[in-house]
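Single-structure report; data block below.
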Amino acid sequence: MVWLVAMTPRQSSLCGLAAHGLWFLGLVLLMDATARPANHSSTRERAANREENEIMPPDHLNGVKLEMDGHLNKDFHQEVFLGKDMDGFDEDSEPRRSRRKLMVIFSKVDVNTDRRISAKEMQHWIMEKTAEHFQEAVKENKLHFRAVDPDGDGHVSWDEYKVKFLASKGHNEREIAEAIKNHEELKVDEETQEVLGNLRDRWYQADNPPADLLLTEDEFLSFLHPEHSRGMLKFMVKEIFRDLDQDGDKQLSLPEFISLPVGTVENQQGQDIDDNWVKDRKKEFEELIDSNHDGIVTMEELENYMDPMNEYNALNEAKQMIAIADENQNHHLEPEEILKYSEFFTGSKLMDYARNVHEEF
């Protein structure tokens, strides 16, 4: 099942927009502070890995709170604020141009043009940006599906996929295809065998009833992007529970959720990382995932939390994002605030001080 997202076009007065735009442009031109772009190497590495293994389900899903391995998505707020414009704020961007882009985004979120962003306005924006990520995934899936469906019959079997997957890992495609055809044992290492087992389970889960072990393009989308299917989202939650639920009671306690990853580095830098890991996950568990605040997270609660098209979650995220930068505590986001906290919203620190802006006004 693929979710279709309908979006209502935004409408506003041309005169109002012109005045509003001039005001923002004036504000941005006042800012000459030196910028320090953030390091986007992790984003680029993920893109490179995706190109190498385009038919392998990604660990990272844009606009989804948790990675497939249960880690928090560190880029989530930037993804749901910038949408397809994330690349426009990379380390090569010119700071002043980036500030202008940020103010253009501000004006789009600020639907009623009162020069401040409310939680409702931010919620609607988050939903739109999430829909953009959905549409991008659908577009990419068409290319990925063609890679595993060379005969173009609109269906891919598990064996066909397995051949393409192993070929992408450096195995001889012809030899693998011949071995599978003759029901011979594949000569792959133990790690690859384990990956294949997990992929097979996921493949069967994506095969909508009546099961025929053949995936259509839509089913293949669910296979690669479980956030597009309610059934696959449930499967993703079960996989995360399998990794985190230490006592097997099908519930997650706070200690289970904040457990440190294996291979902790025993030095000060490693300790700082560990402290941040615990702090971030504890906050996420208590404030967002555990919706009834009983100290336990059920599969249903985790599924609701991970559902990128959950409007209630989007509103909570909107409030949280505003609270990060809301220095005057008016429950709205203002231009000076979003510029001062630009690193949170865009990944780039576009100005070193906001005090000068205030003094100019």
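Every residue, even glycine, has its Cβ placed from backbone N, Cα and C.
Pulled from Swiss-Prot, these are the features on record:
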- 196-231: domain 'EF-hand 3' (DOMAIN)
- Asp212, Glu219: Ca(2+) 3 binding site (BINDING)
- 232-267: domain 'EF-hand 4' (DOMAIN)
- 277-312: domain 'EF-hand 5' (DOMAIN)
- Arg281 to Lys: In CAB45A (VARIANT)
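Positions of Swiss-Prot features highlighted on the structure.
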residue	record	DSSP (3 states)
Asp212	Ca(2+) 3 binding site	coil
Glu219	Ca(2+) 3 binding site	helix
Arg281	variant position	helix
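Residue density at Glu219 (Ca(2+) 3 binding site): 22 other Cβ atoms are found within 10 A of its Cβ, drawing on all protein chains shown.
On the backbone, the CA of Arg281 (variant position) and the CA of Glu219 (Ca(2+) 3 binding site) stand 32 Å apart. Among the recorded positions Asp212, Arg281, the residue whose Cβ has the fewest other Cβ atoms within 10 Å is Asp212.
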